[in-house]
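Trainee: What Swiss-Prot shows for this protein is this:
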type	residues	note
VARIANT	Val97 to Gly	In pallidipin-1
Amino acid sequence: MKVIIAATLLGILMHAFAEECELMPPGDNFDLEKYFSIPHVYVTHSRNGPKEQVCREYKTTKNSDGTTTTLVTSDYKTGGKPYHSELKCTNTPKSGVKGQFSVECEVPNGNGGKKKIHVETSVIATDYKNYALLQSCTKTESGIADDVLLLQTKKEGVDPGVTSVLKSVNWSLDDWFSRSKVNCDNMK
């Protein structure tokens, strides 16, 4: 009987830990000041989707308390009908891990109010000027939503630094959702 109880508890614990975000390690020698000096970027590629991810822009400002605020805007059309959303997110550096953040976002709930969601992020790589690879992990009611986003200061093309980083981890942008392949003005 003790073995059955122990096995059951172990199974419950394993399931609980399996439902947590597992962030990839951030890039070496991450510099917070340099990273947040990139004020405006476009999501040009998304590893897991959904395709609407690549119709987003991030605008970041520094706050006096050491946090940063990112305004995430999303604009696209589906069947001619326009969609616009704005998320206001506060990025707080995780204690002891440079390049990882706990992020609180305010999401409009459709009733004129706002709902808060919690996102964990890790800056996998950046050149502090033109691009960043950002892992984003959100725990939802239906499970874990994990993605890697390519953020770039230009909407089109791929910075050469990105290509070498992706090769080092055996990833290819050919398999990712791309802003150039998704028509944000008429998504189907």
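Note that Cβ sites are derived from N, Cα and C of the backbone, with glycine treated the same way.
Just the original residues are modelled here, none of the noted substitutions.
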Trainee: Sequence gap of 6 or more, C-beta under 8 Å: which same-chain residues meet both conditions with respect to Val97 (variant position)?
Mentor: Pro26
Trainee: In terms of DSSP three-state secondary structure, what is the assignment for Val97 (variant position)?
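Mentor: The three-state answer is coil.
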